[in-house]
Amino acid sequence: MKPKMKYSTNKISTAKWKNTASKALCFKLGKSQQKAKEVCPMYFMKLRSGLMIKKEACYFRRETTKRPSLKTGRKHKRHLVLAACQQQSTVECFAFGISGVQKYTRALHDSSITGISPITEYLASLSTYNDQSITFALEDESYEIYVEDLKKDEKKDKVLLSYYESQHPSNESGDGVDGKMLMVTLSPTKDFWLHANNKEHSVELHKCEKPLPDQAFFVLHNMHSNCVSFECKTDPGVFIGVKDNHLALIKVDSSENLCTENILFKLSET
């Protein structure tokens, strides 16, 4: 005869079960949750000639949110965490009078140029102080540069200007970013850049690969009447100018001659 086995079943009352479930629920909701949010405040600085510089300094704000418990109520805590700040500088060309110029604001992290990173790029037509257009023509498998009068219905050639921060300190004759002068490269077509030939005192179009040579960089000066001038990086005091309806390198002896018409140029979106 088999012995009888007794089993006991502990019953949990409805009220007690609800209390247990509440405790478990409180434990789950008590866990913290972290979310990262990027914050990018913008700063503006107006330079002497009217050139407006916009800087954007980004950091991440990590928000720690503690979920509310049923007993203590809602608790909320925030703290800031600085992380991998990346600064972006954008040049607004109000000084040139070309605020409508098509602007490329894509991030340019081109580290191929030693110690220099491009700030931004603009696509614009280039003309002289007397409103003659700078044009480019392909002749015998090479590009020629002309200075000529165009008819009203003729389309102007465009040049891609890439802006860089130079190592030269800014002064009263020009504007800069963070105390440094701006440099530009000028490219009318892919893989071709304006190049200063100091030996021949000429301006030529050369096909170059990055890193670009120093002869392709020009220090930018903002002059009166919404004009700019381009000084050779490799030969200070020598500027891009106009001579016999062609671009040439012109020596400027003193700062008083920086306003000479044959070294002044205008930038326009049309």
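Just so you know, the numbers here start at 1 and follow the chain as drawn.
Glycine is treated like the rest: Cβ placed from N, Cα and C.
The Cβ of Glu144 (mutagenesis position) lies under 8 Å from the Cβ of Phe136, Ala137, Leu138, Leu205, each of these being in the same chain and 6 or more residues away along the sequence. Under its mutagenesis entries, Swiss-Prot includes Glu144 to Lys with the note: Decreases affinity for IL1RL1.
The note that Swiss-Prot attaches to the published mutagenesis Glu148 to Lys is: 7-fold decrease in affinity for IL1RL1. Annotation for Glu148 (mutagenesis position): same-chain Cβ neighbours under 8 Å, separated by at least 6 residues, are Gln132, Ser133, Thr135, Asn245.
Asp149 (mutagenesis position) has a Cβ environment of 10 other Cβ atoms inside 10 Å. For the mutagenesis result Asp149 to Lys, the note given in Swiss-Prot is Almost abolishes binding to IL1RL1.
DSSP classifies Glu165 (mutagenesis position) as strand under the three-state reduction. Under mutagenesis, Swiss-Prot gives Glu165 to Lys with this note: 8-fold decrease in affinity for IL1RL1.
The Cβ neighbour count for Asp244 (mutagenesis position), using a 10 Å radius and every protein chain shown, is 6. While the structure shown retains the original residue, Swiss-Prot records the mutagenesis experiment Asp244 to Lys with this note: Decreases affinity for IL1RL1.
Rounded to a whole number, the distance between the Cα atoms of Asp149 (mutagenesis position) and Glu165 (mutagenesis position) is 33 Å. Reduced to three states, the DSSP call for Glu148 (mutagenesis position) is strand.
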